[in-house]
Amino acid sequence: MEGAKPTLQLVYQAVQALYHDPDPSGKERASFWLGELQRSVHAWEISDQLLQIRQDVESCYFAAQTMKMKIQTSFYELPTDSHASLRDSLLTHIQNLKDLSPVIVTQLALAIADLALQMPSWKGCVQTLVEKYSNDVTSLPFLLEILTVLPEEVHSRSLRIGANRRTEIIEDLAFYSSTVVSLLMTCVEKAGTDEKMLMKVFRCLGSWFNLGVLDSNFMANNKLLALLFEVLQQDKTSSNLHEAASDCVCSALYAIENVETNLPLAMQLFQGVLTLETAYHMAVAREDLDKVLNYCRIFTELCETFLEKIVCTPGQGLGDLRTLELLLICAGHPQYEVVEISFNFWYRLGEHLYKTNDEVIHGIFKAYIQRLLHALARHCQLEPDHEGVPEETDDFGEFRMRVSDLVKDLIFLIGSMECFAQLYSTLKEGNPPWEVTEAVLFIMAAIAKSVDPENNPTLVEVLEGVVRLPETVHTAVRYTSIELVGEMSEVVDRNPQFLDPVLGYLMKGLCEKPLASAAAKAIHNICSVCRDHMAQHFNGLLEIARSLDSFLLSPEAAVGLLKGTALVLARLPLDKITECLSELCSVQVMALKKLLSQEPSNGISSDPTVFLDRLAVIFRHTNPIVENGQTHPCQKVIQEIWPVLSETLNKHRADNRIVERCCRCLRFAVRCVGKGSAALLQPLVTQMVNVYHVHQHSCFLYLGSILVDEYGMEEGCRQGLLDMLQALCIPTFQLLEQQNGLQNHPDTVDDLFRLATRFIQRSPVTLLRSQVVIPILQWAIASTTLDHRDANCSVMRFLRDLIHTGVANDHEEDFELRKELIGQVMNQLGQQLVSQLLHTCCFCLPPYTLPDVAEVLWEIMQVDRPTFCRWLENSLKGLPKETTVGAVTVTHKQLTDFHKQVTSAEECKQVCWALRDFTRLFR
């Protein structure tokens, strides 16, 4: 919103429309207009005026939120001499509005906290606030709100205050932490039975624990700690207060993760949590699920904190295994949501025990894990009145999947075979109800693959028993037994006499709609593992493939079946493969031809993606072993299918989704036959370029990268592929030149640099000598700022591989030429690249991208270290040394230390470490 400042009346009207306009389009217009206002420089004055006038809750909330947002994102707009008056104004507003609405108080508290963090001239802000407001009981609630959000905002991603300022703030808050704790004690004394005040005290204390600035020796003997456990032990504590106290205890436990340096507090918390077992049982008896979940969170956090002690000194001191007993008590609760809270701890325990690899230690924990698995098997039971198959996508289905993953991770402590046999014996010896049988089969399916299939009579017996299950058993039992058979495909491979009965059992499932997809998945597994044995059944698989749509399968299951069929097809004799592949593809090709001949307006779906996906999976997994000189058996089939794919692509050229599936299908066709697809190269490239000039689908760039990968080393193809690249670059660059082109088209950036990288890998000299290399590199430099994981990764990989070409394979005859060409490119753009990479790291990209950036800088250094040293020095000179408010972002010593660390690095990871530390100064 540029230009004149809008009137307050206009702002009020927009706020009213946002909240009360019955027309959604009116709300949308108001929201857009107010968003523009918030981004403008007028927002400061307008929001201040709205807060002074206090006309209604809505306008005050908008103004408070705007103030917070402006301070977080646009603080640089204000002159330094206005900061003190802004602070005083905000403190006046929060005092005047303290009774209007809690959400307004929170927004203003955040604004004050964010201001304090960015205002180095406001020294000792905690002391100032406490002195100003602690003696007025009516001001205590908003004072506590400010003191709660202040530590939370220190690590806020919205504020780029830098590591130096952050360190200064944390030291300042640590210095005043005892003042805050004393204030909280005073609040407790004044609160009496005021529950809301107690909740605010606990929230504030938890916030300071989370920042890690409270003195643990001081806190170990503090009355606040005793009060927390007193509240949690009392049966009459309300749900809200209980949650606040639980959150605070969890924060305290998290804060003492380094147990040895916080021993007195660790001991107090440890003893305190152990006293909560009785209170947990009382909550269970009262069926108070909220409190039960809170206790389980506390018990889990206790175990997480003392994990090292539990593993290293089980049963001794802070390794006391009563902690695990508490979690197993929770695992016994009938609601599965309770045990689910502890899953992360059990994963971590399994991980630690796996690394210790100590049989004696493992033996201590075995009984605990067995009890956990029995509890989990019980939690996995469906309701006795459940009808049909188990749901996999609802909350309970997702819980069962997480159980399956956890069991796989912990089974080594019990032993797969021992556990499998125990589970099977419960089915064999008893006559459990169907829901128990199904849950046991589900756990057996989770561990079946980890049981050694060699000469294992129990596995054989289980397989025999399952395939003989009568059709009268509950559908869910049949469903899970089919999944178990699929997981036991290794056993079938070792015992081929079971192949026929197993396939017969699965075929019955395939013919019933509820079981069809599970059966298809199991057949796919059998095909994958028993490829050689399944060759004799190929005709049966072909019959299934021909009538695929009659089986009522999910699209994924149908594709899985075709994948299995293709894997078996690849094991047939070479002379049979061409004919069989043609048969396998013919159903899909006929369907595509039928769609092509249809008039688009007759109401029937003309979407070819199902058939394209099926062809893609067939090409992807038909990978026979072909000796040099032999014609690829799939070549003829793919050449025959090409006209249909080409016509489909042409018909749907404007539809990105369908074109993407066409390209994917062609990609696997090319990969399938490799150099055998040479006859398609010319027509395919011509069609790609023609369509791309009109419709910039990025998948054409990706398909181009596949062609370069397959043919880039063929002398006769290089010029044609370069022509393709140059032709594709023209519309690509035009697309990226549009406003916000990079941000709006990350897929195009990703695929463009995949294509360019393939060129560097397969035919570097061709690209380096071309006219297009400098524009591509310039776009790569511009794209380094793009905060998109895949696109940024592709850009960095291109830059790394491009520069590496100047030093790689120095024994090859084109080495000197490559070295010279890279030298020319770097002379032209090296300084710009280094400056951009440094700026990008400090201001644009998240920390996870730093290893990729470090690799690029490392490669530049390998080409010419002295020149790189100069470039880096120039780049560092261009960085801001102070914030707009005068806080030191980076000192001269920090700059010189970083320069030295990078330029003297002997490994790439040292560059990465230096970057990590340095960029924190700007975050």
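Every residue gets a Cβ built from N, Cα and C, even glycine.
Here Swiss-Prot describes ARG620 to Ala as a published mutagenesis experiment; the accompanying note says: In 9Ala; abolished interaction with SRSF1 and CPSF6 without affecting interaction with GTP-bound Ran; when associated with A-660, A-664, A-667, A-671, A-702, A-750, A-751 and A-758. Among the mutagenesis results in Swiss-Prot, ARG671 to Ala has the note: Abolished interaction with SRSF1. In 9Ala; abolished interaction with SRSF1 and CPSF6 without affecting interaction with GTP-bound Ran; when associated with A-620, A-660, A-664, A-667, A-702, A-750, A-751 and A-758. The residue drawn here is the original one. In Swiss-Prot, the entry for mutagenesis TYR702 to Ala states: Abolished interaction with SRSF1. In 9Ala; abolished interaction with SRSF1 and CPSF6 without affecting interaction with GTP-bound Ran; when associated with A-620, A-660, A-664, A-667, A-671, A-750, A-751 and A-758. The structure shown retains the original residue. One entry in Swiss-Prot concerns the mutagenesis experiment ASP751 to Ala. Its note says: In 9Ala; abolished interaction with SRSF1 and CPSF6 without affecting interaction with GTP-bound Ran; when associated with A-620, A-660, A-664, A-667, A-671, A-702, A-750 and A-758. For the mutagenesis of ARG754 to Ala, Swiss-Prot gives this note: Abolished interaction with SRSF1. The structure shown keeps the original residue. Swiss-Prot documents ARG758 to Ala as a published mutagenesis change and attaches the note Abolished interaction with SRSF1. In 9Ala; abolished interaction with SRSF1 and CPSF6 without affecting interaction with GTP-bound Ran; when associated with A-620, A-660, A-664, A-667, A-671, A-702, A-750 and A-751.
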Going by Cα-Cα distance, pick out whichever of the mutagenesis positions ARG620, ARG671, TYR702, ARG758 is nearest to ASP751 (mutagenesis position).
TYR702
Closest by Cα to ARG671 (mutagenesis position), out of the mutagenesis positions ARG620, ARG754, ARG758, is ARG620
DSSP on ARG754 (mutagenesis position), three-state: which is it?
helix
Neighbourhood of ARG620 (mutagenesis position), C-beta criterion under 8 angstroms, separation at least six:
LYS563, ALA566, PHE668, ARG671, CYS672
Distance from TYR702 (mutagenesis position) back to ARG758 (mutagenesis position), taken between C-alpha atoms, in Å:
10
Long-range neighbours only, meaning 6 or more apart in sequence with Cβ under 8 Å: which ones does ARG754 (mutagenesis position) have?
LEU701, TYR702, SER705, SER794
Given the mutagenesis positions ARG671, ARG758, and counting only Cβ atoms in the protein chains shown, which has the most within 10 Å of its Cβ?
ARG758
ASP751 (mutagenesis position), number of other Cβ atoms within 10 Å:
25
Including all protein chains displayed, how many Cβ atoms other than that of TYR702 (mutagenesis position) lie within 10 Å of its Cβ?
20
